Every structure is written in structure tokens, then in C-alpha cells.
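In Swiss-Prot this protein carries:
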type	residues	note
DOMAIN	735-996	domain 'Protein kinase'
BINDING	Ile741, Gly742, Gln743, Gly744, His745, Tyr746, Gly747, Val748, Val749, Lys767	ATP binding site
MUTAGEN	Lys767 to Arg	Abolished interaction with shc-1. Probable loss of kinase activity. Loss of phosphorylation at Y-890. Impaired axon regeneration following injury
ACT_SITE	Asp858	active site, proton acceptor
MUTAGEN	Tyr890 to Phe	Abolishes phosphorylation. Impaired axon regeneration following injury
Amino acid sequence: MVLGSSQSSAKELTTQSSIFRFLVLLLCFTSATGGQINGKLLNGNGVFVSRDELQNKNVLGVITGFDLLVVATHSRFQVFENNEERRTVGHVSLDMHPRTKFLELKLFSKSEIFYCDESSCGLCTYSGVTSSCSTFMLNGDEPKIQEILSSSAVKIENLGQIMLAISFKNEEDPDNPRTMILRYNAQDTGTVIPTAYHADSSFIHNNHALTGFEREGFVYFVMTASQIFEPEVFLHDQSNNKVTVTKVIRFCATDQTADLASKISILVGCDQEFRNISSRGETAVYDHANDLINIVMFNHTSMNHLMCRFKMANIEKRFKTIWSTCQETSFSGSTAKTTRCKYPQIFDQMKVKKGCLTYSRLDDESSPTLCVRYGRGDALDNCQLHTAKSNSYRYGWLEDYNVLQGELMMRIPYPFFGIAESLITDGKSYFAAVSGEFDMSDVLRFSASESADIRPHWRTNISVVGKFSITKTKENQLLYTTVEGLQSLDISCKGLYPNCQTLRQGGWEDPLECSWCADDNAQRTITSSEVSSCKNNLKHECPPSMRWIHKYNNNSGFTAVVDGFRALKNPKLNACGTNCVVTVVDSSSIQCDTNPDEVIGDSCKQVFLSGMIGDKNYSFPFDYQQADRGTQTDVKNSQVDDKKGSSPGWKIAIAIISVMTIILIVAIIVYYMRNRFPRIKTHVRPPIGQRIENEYDMGHMAGRQAQLAINGDNYVKVFRSMRPDLKVDFKNLRVDKLDPIGQGHYGVVYKAMYSPSKSLEEKVVCKYLKEGKISEFYEEARTMSEFDHPNILKLIGVALDDSSHLPIIITEYMAKGDLKSFIENVENTIKMRDLFEFAFDIAKGMNYMHSKKFIHRDLACRNCLLDEHLRVKIADFGLCRKVDIETELYVQMHERDLPVRWFPPEISEQGFGITSDIWSFGVVIWELFTRGSTPYSNMASWILILPWLKESETNRLRKPPYCPEKLYTDVMLACWKANPAERPQFSDLVTIIPNVVKYMEGYDRSQLQAGYERVSSRFLSLSRHDPAFPIYQNEMPNTPLLANCQNDTNDSKTLAELPSDSPSTSTAIPQSTPYQLLSECSETSV
């Protein structure tokens, strides 16, 4: 009984213990979901996640400060310790109104979080799980805020007040966003009413608040806006010119006026080369440690992003100078000041006169008022305006148009990224969250070269891009948003560059000074401090990697395919002590032979590849697997087999008999097929040298109806399988089949009218399938559906002819036809500027296409079309293919005729790639500036062209007569570099081409507006040094591409600044104001 009782008690105890453990686990789970558990914020994949909302796409931002880390989701702020433990210290529950982003998110203290979303702003405090939030009233009756677009908040610590800058859509005028600056008492409950506010003038639009901070008794905001250029209004009493400016705004922290009259704004920039006022600020960060402001802005004149750095000491000095200068002029002297500044009415003279570029927002009128002393009485300090004896003549709210020049840190060519949303400094490097043109969001790490050019180092995708997508922790980790939550990354050589390939993509130049250790069994990324412990340290080169290695079946040598082989000089192979002499070397493989008396046995399992990298010899071991052996015959060493007594005669006889048997079988099959299917016609296209045709040329039509009898049902089946959004009802089309207008790779083209609804009708083009190439025909349509760009032909849809069941591709109608025919036509008056516009349009379209990882493979003037406004659109995608994302190459699977006169010589060995289109683009520009001549017209075929191009890099198409030397050398010859890696990308070309135009405008603008004659074929065969060769008379080849900033003049224009009589209406390059920045190129103090 005792024993039984004991056992019973043990069971009860075990049951109770299990229940207790279950309750403990349940309590832990409940605490975890409530955000109270002191657990880590790190999952098994090294991803920081939001515990309070399991769907991690709800993570909208992350910030750090006061030794805390705050993760913001749609409905909660989760607060953690900013250390390795990441323990939860509290959370704030927000109201449940829908929000998609935070426009401001800032820690004011260890217990205060300020936020703004699209509709409201508030201040929250927390203590563990207890929290409260206030709502900041943004307006009374006026203005009526429809949506907040940007915001920045600053807490004035010693006063317990908050200043808030917001830009917003006004319900009454939503197309012109406005700005307000408001001041509040810091309050974390209820509704907080502003104690003062300032609304910007109505002529200032598209405002955006970038950042804000407090410094030495003043509050600063960095903002950007579009506004009327007030100096011109002042001179001429009217102006329609608007400028886009970036400005720093200062308020006195102790300003007690109801409308914040201490406000002063100064314009800032650092565009020494292009000194026009036309810069849109995108993101800014104040570096407290170094007392600097870093601003990323987009310059509309240079078409580049710029990173500018400003010393706060210089900014503050400018503010003091502006205020003191305005206080020097009394009210009685204002008329004389106006006369002195306004006459003569010449801007260049006015800008050098003291105080003539600072205006007061005395009221909300668009007429600018020169600043004079505030309040009409004695001169006041900027922070004492509330003591003014009179409420009249309150000349505050100053704005100075003398642009303060900062230090140019970096030029970032467009479109390296679209818009910079946020910026983090990391020593000599930077992290930025950026958005692209095609809904692509990335985090970048980059630094500046000595010449202020960007050096990209590292890049990764993020799920949501915004002001708070990235942050840096105390442990020198980068946190960024992903679809999983928050990804953590060590900011170190090993964290950023885990393998040599990532180093090669930009890590070599990282200021972290990373390199690759290629030691046996210890290959890794190392820092400069670890170099001494590495025997095989590599910098700027990666060790080769063996993809496979095959041994000859007579054991006399190897063939090896090696990645990264070009880095190795004087390569050698050694197999188990046996030297294998390298006999054949190409771009990615080597072959080697052993001595006749040496044989590599089957027991050998390792091969060493050695050679020079830089000035040091390296040796890399590779395992030789049994499965790789005996797969190749060494023809060179057949004599070795003779010495060993083998007789190859019978092998040769068998080979001959086998080949003859195969030929006989193929002949029988061909004979059978030709008699079995007599109606199937094989269409052979003419050689490429004879087929210089455009997409709208009429082609061969015979045999079509017979082909339909075989494939009609297949067409219907394939059409039904197409995506619904691509299908067009044939009943909505009226096709003019009596007048075909041309032929593409897979179809015949007709004009048509498309009526998707009763009230809408538009001209379109219908391309009908020819000769049964159904898969390639629909592939062209699928490819076109991937594109949406103003310089690429738009796909309307795909239809099926009701009567013939022929598939149809429907595209937009291009009124001016193909580019080749247009430039060939001598009746068309074409100016040199038009040719530049055509080239620029094509470059933009190709830049977009390459960003989508497609290559065109048939880029030529005949495949570019012109709309009624002479905008070029790239067409004919019959050869367009998706490239491999890693190699950026496309492997040709089927032989067919190709436009080889537009192709680079390397395609015969390496296949098609991104750089193939770059070469073709150079030929397209040559076509443009010869007005449609045929490339290599004196050579009959590719057999002659290919060896001529390979023989020397000087063997290239000659510079067309009348073509500017700078265009030929900087663009055409650059596109025709023998090494594909040295060719510019289209992302470079969209900047280079406008710069060539600016260069030309510097010495002969009239030439751009002159008619450009068609080049006679006789001149194309002449040497450039031949006396009969026509020349561009005003060529100045020794003039630098961009003038020095000290010699810059008001004559600098952009490509888009076309005279009214120009036939082109392209607005691809934005207009810029003719007004220059008013200070010198270096950073100025006043």
C-alpha cells in the first residue's frame, strides 16, 4: 500500500509538474505577444522581427537614440535596448487609422517618441507597457490639410517646446503643396494647440522638409521648394520663371512672436561646374560630432546627383551677415535702397550690390520687398523681435538669394539611383536608402574618389524605402527593412563582403581597406590589420575557381575551364608532381600537355593551378574528381599512343563509315519530308549585307495561306493561353489590309483603327504573323509587355483575326515612320541638335531596357520609329532576349541571320551581352551623323568585317564629315572599345551626350541649329587627312569638355533648351533657369 501510494503520488507530481511547465510557457508566450518579455529581437535567420505584428511587412521604420532602438509598425512602436541583447523595454500602441509610412519619427528622450504620418502628428510617452499619446493640431479653419507630404520636428530642450515643419496638400489647391512652421508646448496627452505658426507664401510650392535640429539657441530646417525667382520679379515687376532651390531655414529658439518673424532662409548649393539655381534637395543629415550638414540634391542642369557638405560655422556667419545688413537700412532709407538696387535693370549689376538679394515676406504678395530694419525703431537682435515698439513695418521672414556654396563631396551620375530617401554617414563612407525609376528600392554603400566621383561598394534590395528605412546601431551594425522584418548586417569587411565576388563588385575600394585571403582551407575576407597573418593576400583580384577539369583519356594532359582566369599571368598546372605544360589559353579555359614519358595516373586526386597575380606568385589547389576523368581525347599526343603499340587505323575506318551512314540517313529523311509536305515553304532571308531594311518594308507573302491550313488551330490554342490583360477583341479593330506598310522579323504590318470603347478611337499598327513562327511571334509580344517607357514602342495588345485566325500584335502608331528613312530623306530639314536629340532618346530607352535585364540585339536606325513630335521610340523586338542576371549574357540557342554589321567582334566567341548593344549604339550614332549610310559599305560580308575589326582597335568606322570630334571620340569610339568592360553603360551615355552638346554650345552654338547635310558615300571612303574630306570648320578638339567654373558664363544651356523653330519637342532633359549661382565655386562664408 505504501509503495502504491508512493507511485500514485509520483504520477500526480509528474502531472502537476507538466501542468506547471505548460502554464509557464503560456505565460511566456502571452508576455512575448504583449512585448514585455526580455527576449531578443533576433530570429534564426539573423533577421530582427516585429513581435507585436507577425506580418513583418508591417514594419515601417526603425530609429535609434538615447541607447534605444525603436521599431515602428502600422499600429505600434516597439522599444528595445540598443545593445547586443536587444531586450524589450516598452511599447506604444497607436490608434488604428490606416497609415502606410511615417514622415517623421524621432526620439526626444528615453521615454518620448514624436511621429507624423500622412494625416496626423503626435507625441507619445511610455513606461513599460503603459503609454499615452497626444495629437498635435495642425490647423484651425485655414489652411485645410488634405494630406501631409513631409515633416520634421525639433524639440527645444530648455524650453520644453517643439517646432514642427510640415509640407502638405491643400484641399483648395492640391496641385501646389504648401508649408507651415508651427511651435507647440511638449504635451503627451489630449490635443495640443500651436502657440505660434508661420505659413509660407503662396508662390512657394512643392515644399519638402528634409531634416531639422537645434544648435546653440537656434532651430534649423533643411528644405527644398519650387518658387518664383524673386530678383527677376523685383527688377521687372513680373516673372513666370520658377526655380527649384534647396535652402537652410533658421528660427530663434526663443522667438516669442506669434508668427515666428525671426525666420531667415538662405539658398545653398555646391554645383561648381554648373552654377545655375536648379537643385532639388532629396535628403539631408546633420553630423553633430563634426558640426556639418550633408545634403544630397539633384541638379537639373548637370543631370547629376550631388552630395554637398556645409560647415555650420559658415552657415551661421551668413545668417548673421544677412540680419545685420538688413538692420543697417532704416525705413526712411528704403526708397533709396530700392532705387540703388533696381536701376539699371540688369541682374548682373544688381547681384553684386550689397543687400540687393535679400527680400522680406512682409505680406503674402508675390511682389518682393527689399529688407530694411525690423519695426521702424532701433535695430533689434533677431531673437528680440517681440520687443519691437511698433506692429508696423515688420520686415521679418527674410530670404537671401545669394547662394551659399558648400564643399562638393561627390557627383552621382543619373540614373545611378532615382531619389535618395535617407542618408547615414559612416566615417568616409555613406549608406543611403534610394528608390529607382522602376519601383526598385535599395540600400547603397558608397564613398567619394579623390576627384569627387562616386565609388559604389555594396548594394542590396529593401522592401520599403523611406526616411526611416535604415539606421546604424551602437554595435556598428546596419539595420534595414526587408519583407522578413529588419535585416541586421555587420558594418565590417566580413559582414559586407562575405566572398571575393562581392569584393570585386565594389569592396576593393571601400575605405574599410578589405582584401581577400586565399590561403588553403582558410579563404576569407580580411582587413588591413589581418594581412600579416595571411600568406596569399589578394587586392583587386580574386583567385581563379575551377568549374571543371577533364583529363585526356590517354593520361597526357588536361583541359580546364576556369572562372577568374584573366587575373592569373603565366599560368601553370601541376598534377601530383607532374608538370603539365600549358599549350592553349583563351578567355576562360586552358589546355596543357605532359612530357611524352610522363603519365598522370588514376591515383592523382589534386591539381595545382599557379601563376602571377600582380607581382607575386600564387598557387591554388583543386580537387580532381573521379567522375571527371577519361572524357577527352588529346589529338596532339596521338604519337604517344603509337609508341605504346596502339594502331589507330581501324578506328579511323570505323569513324569514316559512321559519318557516311549518318549522312545517308539524313538524306533519306530530308527527301521524305520534302515529298511528304510539299506545301511547307522554307523561307530563306537574304544576306545581311543586302537586307538593310526597316520594320515597315514590305516582304515576301507567298505560301501564307497553305501554312494557315496546318497551323490555324495551334494559333487559336496559343492565343487562348495568353494573359488576359494582353488580349484585344478583334471586333474593336478595323485593319486596312489593302495597304500593308511593312514587315518585321516575324510579321507583316498594316495600319488600323482601334476602338476600345464607343467614345474612343485611335490609330494603331497591326503586325500579322507570317510563316508559322508562332512561338517567336508571341515571344515578341510578351517581351514588349515587359516595357513601359516613353522611348520604347508601346504594346496595345494581342488579337486573333476572326476570319484567317492569324495572330496579331497591336502597337501604337508612329506618324513619322522609321528613323532611317526619315534621316535618309533629303527633303527633311534636320539640324545637328535634332540628331543629338534622336541619340539621346535612344540612349534613354536602352538604359531602361538594360535595367530590366533585356538586350535588344538588333539596335539600328531602321528599328527606331518617330512619332508626330519626332520623339524616337525603339521598336522591333523580334531578337530581344532576357539576359542572365549574373553574367548579363544571352546564349544563342538557334542559328539565324543576324544584323552583324551592328555587332561587336566578340559575339563570335562570347555570345550576346549588355555590351553588345553598347557597340550597336555607337554604330547607330554613326548612322545618324551620316544620315543613313550603311556601315562598312565597302566590305561585302561579315567574313571580311570581323578580322578587320579584330586586327586593331584603330580599325573602326571613320568619323563622318561634319560630325563633331568630341562626339566621335567620347561616344562612338568609346562604344567600340575592344574590351567590352571598358565601354560606357547607357547610364553613362545619358549624361555624356548632353555634356557633348554643352561643350559645343561653348564655342559654336549656331552649328547646332544649322541644317545637317546627308553625307555622300564618296566621302566615307576618304581619309580624314585627305584634302577632299569635308570638315566641321569650328572644331576645337583641344577645348576641355567642361569649362572651369571660374570661366563659366550665362551662356550654358541644356539640351532641352531648344529654339522655337526646332523640329524636336523632346523634354527629356529638364529646363533650367538662366540665372547663375551668385557666389564663387569654393565654400563662402558670407
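The count begins at 1 with the first shown residue.
In case you wondered, yes, glycine gets a Cβ from its N, Cα and C as well.
Substitutions noted, but not modelled.
Here the Cβ of Asp858 (active site, proton acceptor) has 23 other Cβ atoms within 10 Å, regardless of which shown protein chain they belong to.
When the alpha carbons of Ile741 (ATP binding site) and Asp858 (active site, proton acceptor) are compared, the span between them is 20 angstrom. The Cβ of Ile741 has fewer other Cβ atoms within 10 Å than any other of the binding-site residues Ile741, Val749. When Cβ neighbours within 10 Å are tallied across all protein chains shown, the highest count among the recorded positions Gln743, Lys767 belongs to Lys767. Taking the C-alpha positions, the distance from Val749 (ATP binding site) to Lys767 (mutagenesis position) comes to 4 Å.
Of the recorded residues, Lys767 (mutagenesis position) and Gln743 (ATP binding site) place their C-alpha atoms 8 Å from one another. In the three-state DSSP assignment, the secondary structure recorded for Lys767 (mutagenesis position) is strand. Each residue contributes its Cα atom, and for the residue listed as 'active site, proton acceptor' and Gln743 (ATP binding site) these two points are 15 Å apart.
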